[in-house]
Amino acid sequence: MFGYRSNVPKVRLTTDRLVVRLVHDRDAWRLADYYAENRHFLKPWEPVRDESHCYPSGWQARLGMINEFHKQGSAFYFGLFDPDEKEIIGVANFSNVVRGSFHACYLGYSIGQKWQGKGLMFEALTAAIRYMQRTQHIHRIMANYMPHNKRSGDLLARLGFEKEGYAKDYLLIDGQWRDHVLTALTTPDWTPGR
């Protein structure tokens, strides 16, 4: 009679080859597997991660916080799954969502080493960006990449992101302050949400 009812949004997008959905508590082991398998591959592109990133127990508390962000609409953390949702092949995070007169957020993403070069991130981000623009009514999505990360720059350009600037010592990546190219995608036919 008195059951728990979650108000975490249920977002599950499908593409030709993927399921792109918000991560939840039951994904702890999948996320741990993804980060453990790709730890060395992702290291040059990400902030320093502690060991808990590679263990389900480390993801339990993190996912509780992520679910709160989902409820508040302040961030949306997507897992990129194979069609059977057995394995996470990548992640796409829309964070620091601001409404009001800005309606903007930041995009971060990564894909597992064995899945690179197949167009899967383009496929996933096309669906996730469409969701953020049409359902979350985001006008501006900002994404930044290190100048030597040609793959990321090419992906963002293909998605329609435009270069807006260059920031020195912008983010602490792999223990070093790194320069980044600043890009953004705006929604030309933006409409406010209800």
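Note: Cβ is positioned from N, Cα and C throughout, glycine not excepted.
Those substitutions? Not in this structure, it's all original residues.
Keep in mind that this is a model prediction, so the values were computed, not measured.
Taken together, the residues of the domain 'N-acetyltransferase' (18-188) have an average pLDDT of 96. Among the features that Swiss-Prot reports, domain 'N-acetyltransferase' is placed at 18-188, with the record citing sequence analysis.
According to DSSP, Cys54 (mutagenesis position) is assigned to a helical segment. Shown in sequence order, Ala32, Tyr35, Ala36, Arg39 are the residues of the chain, 6+ apart in sequence, with a C-beta less than 8 angstroms from the C-beta of Cys54 (mutagenesis position). According to Swiss-Prot, the experimentally introduced change Cys54 to Phe is described as follows: Loss of acetyltransferase activity.
Record note (Swiss-Prot) on the mutagenesis of Cys54 to Ala: Loss of acetyltransferase activity, can still suppress uS5(G28D) defects; when associated with A-105.
One entry in Swiss-Prot concerns the mutagenesis experiment Cys105 to Ala. Its note says: Loss of acetyltransferase activity, can still suppress uS5(G28D) defects; when associated with A-54. In three-state terms derived from DSSP, Cys105 (mutagenesis position) belongs to an extended strand segment. Just so you know, the Cβ of Cys105 (mutagenesis position) picks up 23 other Cβ atoms within 10 Å once every protein chain is counted.
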